[in-house]
Structure formats: C-alpha cells, structure tokens
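**Student:** Starting off with a structure, shown below.
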Amino acid sequence: MLDANKLQQAVDQAYTQFHSLNGGQNADYIPFLANVPGQLAAVAIVTCDGNVYSAGDSDYRFALESISKVCTLALALEDVGPQAVQDKIGADPTGLPFNSVIALELHGGKPLSPLVNAGAIATTSLINAENVEQRWQRILHIQQQLAGEQVALSDEVNQSEQTTNFHNRAIAWLLYSAGYLYCDAMEACDVYTRQCSTLLNTIELATLGATLAAGGVNPLTHKRVLQADNVPYILAEMMMEGLYGRSGDWAYRVGLPGKSGVGGGILAVVPGVMGIAAFSPPLDEDGNSVRGQKMVASVAKQLGYNVFKG
C-alpha cells in the first residue's frame, strides 16, 4: 500500500520548491496561450487505486495541446492495432523539432513518430470514421474516457489555433502527397487542431496517466478504456519522443514515460502505480514546461520511481 502522507508530502514539496521558479516563456505563436497567466502552477498524483493528491492551481483548466497525441495514438491502436500503426506512422524518434518538415523529407514522407506533429496528423487520419464529425467525436470521447468527462473543446483555443495552423496544413499536404495520410488532408488537420484545443486540469491530466499506469482502466471510473496489450506501445512512444528534443535527457534523468504540451501541461506514468502531472505555462526552448518538468521529476525522485531501476 502507498503511504498517503508520503504522497501528499512529495506533491507539496515539489510545488513549494518549484512553483515560482524563473525561466521560460509562454508559447506566443498561439494567441490564447500567450495570454495565460504565467505564474500559474500545479502538480498532482492519481494512483492506480484511485487516490488523488494535488498542490497549487490544480483546478485551473488549460489546453491539452500535444498531450492529445497520446489519446489519439491510443485510439488508433484500438482501431487498427500496433503493427498497422508502426507500418503507417512509425515508432522512431525524428531527432528534429516537433513541427519539422525536414524530418518528412529525410524519410520519404513517412512521419516516424505519432508524437510529433506530422505523425500525429497522420494518426488522426487513421481513426475509423465516416466523416469529419465522427472522427472528432471519437477522439474527444477517448480523451474524456482517459482523463474525465469534463474534458471539452474550447472554442476560443480552437479559433486561436485554426487561424494560425498554416504550418500544420503544409505538413498535412506533404503527408498526403507521400501516401502517409489516410483521409482528406484538411479534415485531418482540422480534427488534429481541435484535439489540441480541449481543456482539462492537472488532476484530470494525472488521471490520464493513471489510466495508462493501470493498464487501460480508469481508476476513478473503474471502466476499461484501452486493451491492456496496447498500453506498452503508448508508453514506449512516450519514452522515445514525449518531450520533443528533451526526451533523451528526460529518460536519462527521470526514467519515466512522459508527454508534454505547449499549453504548459506535462505527464509522467509509473506503470502499475500512478500518473504524475504538472502544469505551468512558461516553456523551455523545446516546448516543455520549465516548472512542470522540475515538479514531476521531484515527485518521481522523492518516491524513488524510475522504470530503469531494478
């Protein structure tokens, strides 16, 4: 049994030590994100037996952004299976920025990773759907099943992103021309933009992590969301590419599958034990929350979790 006092102390200490850390800046290429108060910070744990521990602004709802890629990957694995995902998307780090076009050009148009923009747009196109609205509703539903029913599209975020997503539209057409997009290019880009524009709070983000940690069963609803056999593929992708250009450094220092988003959220999974999440808007040059990385790493270190430990 996990010690409740120890878990709350770990969360409290991480928040106290790092919630006012200086450094980084909000994402400024999406107007909505540029205006989120930079002083916000939160950290939370949700365990596989459904206990919740949090500190800071844990009720504040922020944009899911790139963490949505984990949810859509999970749905694609359910729809088409791991072999098709590997064949049609890939399972390798690109070694380049998350929005790189060069990565596509270097590999014949294949996106390699479902956790970079090109691969995520291709993954969105893999979802079984008869039209754009069905594709979107299925992706929203998997987000809600994984994290909580309160997850919802923000029209403000979506509008802010849809008016600035020209780079992703270009990526979608490159994928389409290379044969690595499996629906209409602008449909894929539209739905991908929507999936990044949902709002959730830090506890819900930790619940997403706990659902993965529990082999696909949401520990708060007790409902099976994913096949247990598909979860290791998600965690492997998170370990390789979850923090963009910092993924190797994160694996080396923290040793947990993770995923960040430019909305300031960051998630880590301790398989079989818990999800750890944090939120704070200022980002490093790779697009990861400066304080969030420190808070999650602190919790993991205090509790002694690292998947590479014996």
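Just so you know, the numbers here start at 1 and follow the chain as drawn.
Keep in mind that glycine also has a Cβ here, set from the backbone N, Cα and C atoms.
According to Swiss-Prot, the record shows the following:
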BINDING   SER66, ASN117, GLU161, ASN168, TYR192, TYR244, VAL262  substrate binding site
MUTAGEN   LYS69 to Ala  Loss of activity
MUTAGEN   ASN117 to Ala  Loss of activity
MUTAGEN   SER160 to Ala  Loss of activity
MUTAGEN   GLU161 to Ala  Strongly reduced activity
MUTAGEN   GLN162 to Ala  No effect
MUTAGEN   SER260 to Ala  Reduced activity
**Student:** Hey, how far is TYR192 (substrate binding site) from GLN162 (mutagenesis position), Cα to Cα, in Å?
**Tutor:** 10
**Student:** Give me the non-local Cβ neighbours of SER260 (mutagenesis position): same chain, 6+ apart in sequence, Cβ-Cβ under 8 Å, ordered along the sequence.
**Tutor:** SER66, ILE67, GLY242, LEU243, TYR244, ILE266, LEU267, GLY287, ASN288, SER289, GLY292, GLN293
**Student:** Relative to the Cβ of GLU161 (mutagenesis position), which residues of the same chain, six or more apart in sequence, are found under 8 Å away?
**Tutor:** ILE30, PHE32, THR193, CYS196, SER197
**Student:** Using a 10 Å cut-off on CB atoms, tell me which of the recorded positions SER66, ASN117, SER160, GLN162, ASN168 is the least crowded.
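**Tutor:** Counting other Cβ atoms within 10 Å of each of the recorded positions SER66, ASN117, SER160, GLN162, ASN168, the minimum falls on GLN162.
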**Student:** Among the recorded positions listed here (LYS69, SER160, GLN162, VAL262), which has the Cα closest to the Cα of ASN117 (mutagenesis position)?
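**Tutor:** It is LYS69, whose Cα lies nearest.
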**Student:** Taking DSSP as the reference, which of helix, strand or coil describes VAL262 (substrate binding site)?
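**Tutor:** Going by the DSSP assignment, VAL262 (substrate binding site) belongs to neither helix nor strand, so it counts as coil.
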**Student:** Same-chain residues six or more away whose CB lies under 8 A from the CB of VAL262 (substrate binding site)?
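**Tutor:** In sequence order, the residues whose Cβ lies under 8 Å from that of VAL262 (substrate binding site) (at least 6 apart) are ALA27, ILE30, LEU33, GLU65, SER66, LEU283, GLY287.
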**Student:** Reported as an integer number of Å, what is the Cα distance between SER160 (mutagenesis position) and ASN168 (substrate binding site)?
**Tutor:** 14
**Student:** Counting only residues 6+ apart in the same chain, whose Cβ is under 8 Å from the Cβ of LYS69 (mutagenesis position)?
**Tutor:** PRO114, LEU115, GLY119, ALA120, THR123, LYS259
**Student:** Given the binding-site residues TYR192, TYR244, which one's Cβ is surrounded by the fewest other Cβ atoms within 10 Å?
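**Tutor:** Lowest Cβ count within 10 Å among the binding-site residues (TYR192, TYR244) is TYR244.
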**Student:** Per the record, substrate is bound by SER66, ASN117, GLU161, ASN168, TYR192, TYR244, VAL262: how many Å separate the farthest pair of Cα atoms?
**Tutor:** 20
